[in-house]
Amino acid sequence: MNFYRSSIISQIIKYNRRLAKSIICEDDSQIITLTAFVNQCLWCHKRVSVSAILLTTDNKILVCNRRDSFLYSEIIRTRNMFRKKRLFLNYSNYLNKQERSILSSFFSLDPATADNDRIDAIYPGGIPKRGENVPECLSREIKEEVNIDNSFVFIDTRFFIHGIIEDTIINKFFEVIFFVGRISLTSDQIIDTFKSNHEIKDLIFLDPNSGNGLQYEIAKYALDTAKLKCYGHRGCYYESLKKLTEDD
């Protein structure tokens, strides 16, 4: 059970009706608590990511493979040298091969680890910049990470999903707001226009009807929730992200 005290969940509960029962999904490095709400009042928060679970026209779920693992990003970010070394020595299995090589040289250490190549997957999105609203944040992040213009993206804003992510490796909590959407492109068309960048190494596409892992469980919860009646919502059913950006 997740005992993290969210900074915004009390406000979300106060102004938005809960739409579905919360679920908890987990793997060997993360515990994620998801709760769906009818979108009655939502605002951007500077410490909460906004992400989109997007379906292609050939019914695939778009997922991004991060260039850097979560652990590597944390090791680089932290200034505490003791913590850097401890994370590296204790959890090097959660790094990819290149990261292990770089850090082994940096610390002059060679941890006993399997020769695995870690890949951390995420949904497109990120932290809103100063002054950005939800549509603007999603438009920018999807363009930067996946190279898709907002004119191809349609978002269901009738509801949203609040997620609390506990990273059990680095012992930190993160919050995220998920929206469900569609892309008026096939998975092949998206791959053709995608350009590997400093955040995203490549793309993968999941089958919404079968699979395993955290990203599949998140998508299944979101897509099942999308079938429910969102009485009292103040959003739109698959509105163009471009139009949402212009309207706001």
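Including glycine, each Cβ sits where the backbone N, Cα and C put it.
Per Swiss-Prot, the features are as follows:
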| type | residues | note |
| --- | --- | --- |
| ACT_SITE | Glu141 | active site, nucleophile |
| BINDING | Glu132, Asp167 | Mg(2+) binding site |
| BINDING | Glu145 | Mn(2+) binding site |
| DOMAIN | 45-227 | domain 'Nudix hydrolase' |
| MUTAGEN | Ile9 to Thr | Loss of localization to the host mitochondria; when associated with T-12 and T-13 |
| MUTAGEN | Ile12 to Thr | Loss of localization to the host mitochondria; when associated with T-9 and T-13 |
| MUTAGEN | Ile13 to Thr | Loss of localization to the host mitochondria; when associated with T-9 and T-12 |
| MUTAGEN | Glu132 to Ala | 5-fold loss of affinity for magnesium, no effect on manganese affinity |
| MUTAGEN | Glu141 to Gln | Complete loss of decapping activity |
| MUTAGEN | Glu141 to Ala | Slight change in magnesium or manganese binding |
| MUTAGEN | Asp167 to Ala | 75% loss of decapping activity |
| MUTAGEN | Lys220 to Ala | 75% loss of decapping activity |
| MUTAGEN | Tyr221 to Ala | 75% loss of decapping activity |
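With a cut-off of 8 Å between CB atoms and residues at least 6 apart in sequence, the same chain places Phe37, Leu42, His162 near Ile12 (mutagenesis position), listed in sequence order.
Taking the Cα atom of each, Ile9 (mutagenesis position) and Tyr221 (mutagenesis position) are about 19 angstrom apart. DSSP assigns Asp167 (mutagenesis position) to a strand segment in the three-state reduction. Ile13 (mutagenesis position) sits 19 Å from Tyr221 (mutagenesis position), counting Cα to Cα. The C-beta environment of the residue listed as 'Mn(2+) binding site', restricted to residues of the same chain at least 6 apart in sequence and closer than 8 Å, consists of Cys64, Pro124, Gly126, Asn197, Glu199, Ile200. Glu141 (mutagenesis position) sits 23 Å from Tyr221 (mutagenesis position), taking the CA atoms of both as reference points. The distance from the Cα of Lys220 (mutagenesis position) to the Cα of Glu132 (mutagenesis position) comes to 28 Å. DSSP assigns Tyr221 (mutagenesis position) to a helix. Over all protein chains present, the Cβ of Lys220 (mutagenesis position) has 19 other Cβ atoms lying within 10 Å. Tyr221 (mutagenesis position) sits 27 Å from Glu132 (mutagenesis position), taking the CA atoms of both as reference points. Other C-beta atoms found within 10 angstroms of the C-beta of Glu132 (mutagenesis position) number 19, with every protein chain shown included.
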